Amino acid sequence: MARSNVPKFGNWEAEENVPYTAYFDKARKTRAPGSKIMNPNDPEYNSDSQSQAPPHPPSSRTKPEQVDTVRRSREHMRSREESELKQFGDAGGSSNEAANKRQGRASQNNSYDNKSPLHKNSYDGTGKSRPKPTNLRADESPEKVTVVPKFGDWDENNPSSADGYTHIFNKVREERSSGANVSGSSRTPTHQSSRNPNNTSSCCCFGFGGK
């Protein structure tokens, strides 16, 4: 069944001799029973059709629960990173403190070794090696003995470390020469006393022969 085309309402000035009443009557007769008249040119007739339009697709906005979950996870990750950074900083500070303590103990040990008279290669703090002590003679006091340094014990890269070696060698030579004189004078009475038994024996022999 052909449906009559309802002319646009209010457009009668553009067209002449348009039988609007005939159009409306014909449209009323041809419409199905129980159906509702719809005019696409009139928004009032289309109010029901707009209400029956398919719903819009759901928006892509996240739910509040999801937002809270994401925020809590981010806060947890941030707090975890801060705690790890804090632990790393504490560990670095403790390691630095331990390293400083080790360096302090090492410097104390070095200073003790440098000042210790029993240390093999002890230094006087000026870069010069101390001369090594030698065995003292019984007839000499420790104050009068000049210790002979080991030959070549100075630092070849530091020429100033050999300063005073010539003076030490000359002094040692003088002390040894004076010590030889003292020891020679002390041996003289012993040599004379060793001759006394020969003299007495010769006298006895002469006396015995005279008799």
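Cβ atoms here come from the backbone N, Cα and C positions, even for glycine.
Substituted residues are absent from this model; it holds the original ones throughout.
Now, the feature entries from Swiss-Prot:
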type: MUTAGEN; residues: T21 to A; note: Loss of phosphorylation by RIPK; when associated with A-160 and A-166
type: MUTAGEN; residues: T21 to D; note: Induction of RPM1 activation; when associated with D-160 and D-166
type: MUTAGEN; residues: S160 to D; note: Induction of RPM1 activation; when associated with D-21 and D-166
type: MUTAGEN; residues: S160 to A; note: Loss of phosphorylation by RIPK; when associated with A-21 and A-166
type: MUTAGEN; residues: T166 to A; note: Loss of phosphorylation by RIPK; when associated with A-21 and A-166
type: MUTAGEN; residues: T166 to D; note: Induction of RPM1 activation; when associated with D-21 and D-166
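Within 10 Å of the Cβ of T166 (mutagenesis position) there are 9 other Cβ atoms, across all protein chains. Here the CA atom of T21 (mutagenesis position) lies 146 Å from the CA atom of T166 (mutagenesis position).
With a 10 A radius on its CB, T21 (mutagenesis position) counts 8 other CB atoms from all the protein chains.
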